[in-house]
Structures are given as structure tokens and as C-alpha cells.
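Novice: Annotations for this protein, taken from Swiss-Prot, read as follows:
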type: ACT_SITE; residues: HIS151; note: active site, pros-phosphohistidine intermediate
type: BINDING; residues: LYS45, PHE93, ARG121, THR127, ARG138, ASN148; note: ATP binding site
type: MUTAGEN; residues: ARG90 to Asp; note: Abolishes cardiolipin-containing membrane binding; decreases lipid transfer and pro-apoptotic activity; does not change phosphotransfer activity
Amino acid sequence: MGGLFWRSALRGLRCGPRAPGPSLLVRHGSGGPSWTRERTLVAVKPDGVQRRLVGDVIQRFERRGFTLVGMKMLQAPESVLAEHYQDLRRKPFYPALIRYMSSGPVVAMVWEGYNVVRASRAMIGHTDSAEAAPGTIRGDFSVHISRNVIHASDSVEGAQREIQLWFQSSELVSWADGGQHSSIHPA
């Protein structure tokens, strides 16, 4: 029980004002551990948007204690998709991937939090829905490897590149109070 309490407490850990940029390293106390507050790109793909899964995805990230700092729905331009998937250009499925990703709207989001890159990868599950564990987004909602509902950055460096590709800095919010402000409760 104690371990569960501390894991929950760490998930909701809020740091002071953010420095510019998608990643921030914060040290708590002298000689204490390092806590990395990061940003990552998460995109609900056209099949997820069409199946109205955006709310379920947002709910999972919010329950995990992450802070939404940017979100938009768009018909992804082929130029953005080509740059986003540049590492897959030589793969035989690349043309079909670009057609699929441009077949309908995508909901792109930037989430911020403690180790959010690694945590989001665990939350979305294996790329192949047949191998994705139940309880993961793909394990619960994906029906085929080519229609796997969601994308999440696979590294801090990849997240930085992808966020800059999909968002302008003016489209991202910096929570001055660490995301703890509530409009329902007076300050």
C-alpha cells in the first residue's frame, strides 16, 4: 500500500515555473535525486478520431497526472507527415501510412509531466495491436497494426523534434502554477 501511495504522489508531482523548451531537469534538495519534467507529442490518428476515442485518450493522460499544454485537430499536411515519418521512407508500407494519416483529421496534443515520454509509450502499448497488452490504449482500442489509434514520441529528442514540427511555441501553454490551478476552487 505504501508503494502505491508514493507512486501516486510522484505522478502528481508539480515543479516550479518551467524553463523554456520541451524538457526541464529539476533537482529537489541538495544531493537528492533528479526528476525530469518533460514534454511529449501524442497524436490520435484518423481511426481514433473517427471512432470518437479522443476523450478516452485525454482521460487516461489526465488520470495519470500529466498536464495538457497544447492540442489541436487538423488535417495533417503531407509535408508534415513526410517529415514526421522520415525514418520510415524506405519501408514498403510508407505510402500506405501517409495515405492513412492524411485520410482524416488527427488530434495532436502536447503533454507535460514527470518522465512523460517513457510513461506515454507504456500507456499506448505495442505498435501491433495483436501484441498490445490489455489496459494499454492500443490493447483496448486498436483493431489492426495499420490502424493503431495513437502515436506517442519514442524519446525526449524525438519529442522535441515532433513538437516543433506540429506546434508553434505560441500554441503551447506554460502553466505558471505547475498546472494545479482550478477554475472551480477560488485561489
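From the backbone N, Cα and C atoms, a Cβ is placed for every residue, glycine too.
These numbers come from a predicted model, not from an experiment.
Relative to the rest of the structure, where do these features sit?
Specialist: Secondary structure from DSSP puts HIS151 (active site, pros-phosphohistidine intermediate) in a beta strand.
In the shown protein chains, 11 other C-beta atoms lie within 10 A of the C-beta of PHE93 (ATP binding site).
Under the DSSP three-state reduction, ARG90 (mutagenesis position) is assigned to coil, being neither helix nor strand.
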Novice: Work out how many Å separate ASN148 (ATP binding site) and ARG90 (mutagenesis position) at their Cα atoms, rounded off.
Specialist: 20
Novice: Counting only other Cβ atoms and using a 10 Å cut-off, which of the recorded positions ARG90, ARG121, ARG138, HIS151 scores lowest?
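Specialist: Looking at the recorded positions ARG90, ARG121, ARG138, HIS151, the Cβ with the fewest others within 10 Å is that of ARG90.
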Novice: Quick check on the binding-site residues THR127, ASN148: which one has the highest count of other Cβ atoms within 10 Å of its Cβ?
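Specialist: Compared across THR127, ASN148, the most Cβ atoms within 10 Å surround ASN148.
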Novice: Sorted by position, what residues of the same chain at least six away from LYS45 (ATP binding site) have a C-beta under 8 A from it?
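Specialist: The answer is TYR100, MET101, VAL106, ARG147, ASN148, VAL149, ILE150, HIS151.
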